[in-house]
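Asks: From Swiss-Prot, here are the annotated features:
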type: MUTAGEN; residues: Asp10 to Glu, Ser, Ala or Gly; note: Loss of catalytic activity
type: MUTAGEN; residues: Asp10 to Asn; note: Severe reduction in catalytic activity
type: ACT_SITE; residues: Asp10; note: active site, nucleophile
type: BINDING; residues: Leu11, Tyr12, Arg41, Ser118, Asn119; note: (S)-2-haloacid binding site
type: MUTAGEN; residues: Thr14 to Pro or Cys; note: Severe reduction in catalytic activity
type: MUTAGEN; residues: Thr14 to Ala; note: Severe reduction in catalytic activity. No effect on substrate affinity
type: MUTAGEN; residues: Thr14 to Ser; note: Mild reduction in catalytic activity
type: MUTAGEN; residues: Arg41 to Lys; note: Severe reduction in catalytic activity. 4-fold decrease in substrate affinity
type: MUTAGEN; residues: Arg41 to Trp; note: Loss of catalytic activity
type: MUTAGEN; residues: Arg41 to Glu; note: Severe reduction in catalytic activity
type: MUTAGEN; residues: Ser118 to Ala; note: Severe reduction in catalytic activity. 25-fold decrease in substrate affinity
type: MUTAGEN; residues: Lys151 to Ala; note: Loss of catalytic activity
type: MUTAGEN; residues: Tyr157 to Phe; note: Severe reduction in catalytic activity. 1.5-fold decrease in substrate affinity
type: MUTAGEN; residues: Ser175 to Ala; note: Severe reduction in catalytic activity. 2-fold decrease in substrate affinity
type: MUTAGEN; residues: Ser175 to Thr; note: Moderate reduction in catalytic activity
Amino acid sequence: MDYIKGIAFDLYGTLFDVHSVVGRCDEAFPGRGREISALWRQKQLEYTWLRSLMNRYVNFQQATEDALRFTCRHLGLDLDARTRSTLCDAYLRLAPFSEVPDSLRELKRRGLKLAILSNGSPQSIDAVVSHAGLRDGFDHLLSVDPVQVYKPDNRVYELAEQALGLDRSAILFVSSNAWDATGARYFGFPTCWINRTGNVFEEMGQTPDWEVTSLRAVVELFETAAGKAEKG
């Protein structure tokens, strides 16, 4: 993997657990937290795809709020303004997966350029990584806002290529979202899919270059490659 000089990470679901909002959802609607979180995430993604197709962009914070409104209406829950604000705020304070902080530090020590490439707005990306104390670990926090379209549009992946100043073949794209990894693979990024939950990959004509179960396993890919290079 010595040809890899930079890594672009998806944020939501890859580095940070989107379902860490379950607790807040349970506080607002006891016993309904998991149900709310699952549908909220589903609709959030659907709204980004639909808005891209319709060329009707709103930023991710708005799409997230719209998805929450739908979720509560669908589940017959009364979402007042205060609860809506509290739950949307929870998306700015997501918890990183447990192995993420140490893994990012190890990748950084290897001299790799690190970027986040996210559907999130600049403010929401910064809020999430700063709340977790991880802001200094990244060279770039890249939002879709400049191109006003969501992943998996090629214009989004181009943002990472431009910001990192590397050819796409030298940028490893890491995502836990199979649809995102598929889009990145079609764009030309070497791609690593973090399959935390034992899912099957999308049937869309592409497969990831690597499939792992955690970010720590991404570090191990580089360690293994370095060990082989030393022996070779």
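Glycine residues also receive a Cβ, built from the backbone N, Cα and C atoms like all the rest.
Don't expect the noted substitutions in this model, because it carries the original residues.
Can you tell me where each of these features sits in the structure?
Replies: Using a 10 Å Cβ-Cβ cutoff, Asp10 (mutagenesis position) registers 22 neighbours.
DSSP classifies Asp10 (mutagenesis position) as coil under the three-state reduction.
In sequence order, Val18, Leu94, Ser118, Asn119, Gly120 constitute the residues six or more apart from Tyr12 ((S)-2-haloacid binding site) in its chain with CB-CB distances below 8 Å.
Taking the Cβ of Thr14 (mutagenesis position) as centre and 10 Å as the limit, one finds 25 other Cβ atoms among all the protein chains shown.
Around Arg41 (mutagenesis position), the C-beta neighbours below 8 angstroms that are at least 6 residues distant in the chain are Gly13, Val18, His19, Ala67.
In the three-state DSSP scheme, Arg41 (mutagenesis position) is classed as helix.
Neighbours of Ser118 (mutagenesis position), defined as other CB atoms within 10 A of its CB across all chains, total 27. Following the DSSP three-state reduction, the secondary structure of Ser118 (mutagenesis position) is strand.
Under the three-state DSSP scheme, Lys151 (mutagenesis position) falls in the coil class.
Classification of Tyr157 (mutagenesis position) by DSSP places it within a helix. Long-range Cβ contacts of Tyr157 (mutagenesis position) within its own chain (separation 6+, distance under 8 Å): Ala8, Leu117, Lys151, Arg168, Phe173, Gly183, Ala184, Phe187, Phe189.
Just so you know, the Cβ of Ser175 (mutagenesis position) picks up 28 other Cβ atoms within 10 Å once every protein chain is counted. In the three-state DSSP assignment, the secondary structure recorded for Ser175 (mutagenesis position) is strand.
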Asks: Round to a whole number and give the Cα-to-Cα distance in Å for the pair Leu11 ((S)-2-haloacid binding site) and Ser175 (mutagenesis position).
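Replies: Per the Cα atoms, Leu11 ((S)-2-haloacid binding site) and Ser175 (mutagenesis position) stand 8 Å apart.
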Asks: With every protein chain in view, what's the tally of Cβ atoms within 10 Å of the Cβ of Asn119 ((S)-2-haloacid binding site), excluding that atom itself?
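Replies: A 10 Å sphere around the Cβ of Asn119 ((S)-2-haloacid binding site) contains 26 other Cβ atoms.
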Asks: Determine which residues of this chain, when Leu11, Tyr12, Arg41, Ser118, Asn119 are set aside, have a Cβ within 8 Å of the centroid of the (S)-2-haloacid site's Cβ atoms, and list them as they appear in the sequence.
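Replies: The surrounding set, listed in chain order, is Asp10, Gly13, Thr14, Phe16, Val18, Phe60, Gly120.
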Asks: Can you count the other CB atoms that lie within 10 A of the CB of Leu11 ((S)-2-haloacid binding site)?
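Replies: Total other Cβ atoms inside 10 Å, all chains included: 24.
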Asks: Among all protein chains shown, how many Cβ atoms are found within 10 Å of the Cβ of Lys151 (mutagenesis position), not counting that one?
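Replies: Cβ-Cβ neighbours of Lys151 (mutagenesis position) within 10 Å number 24.
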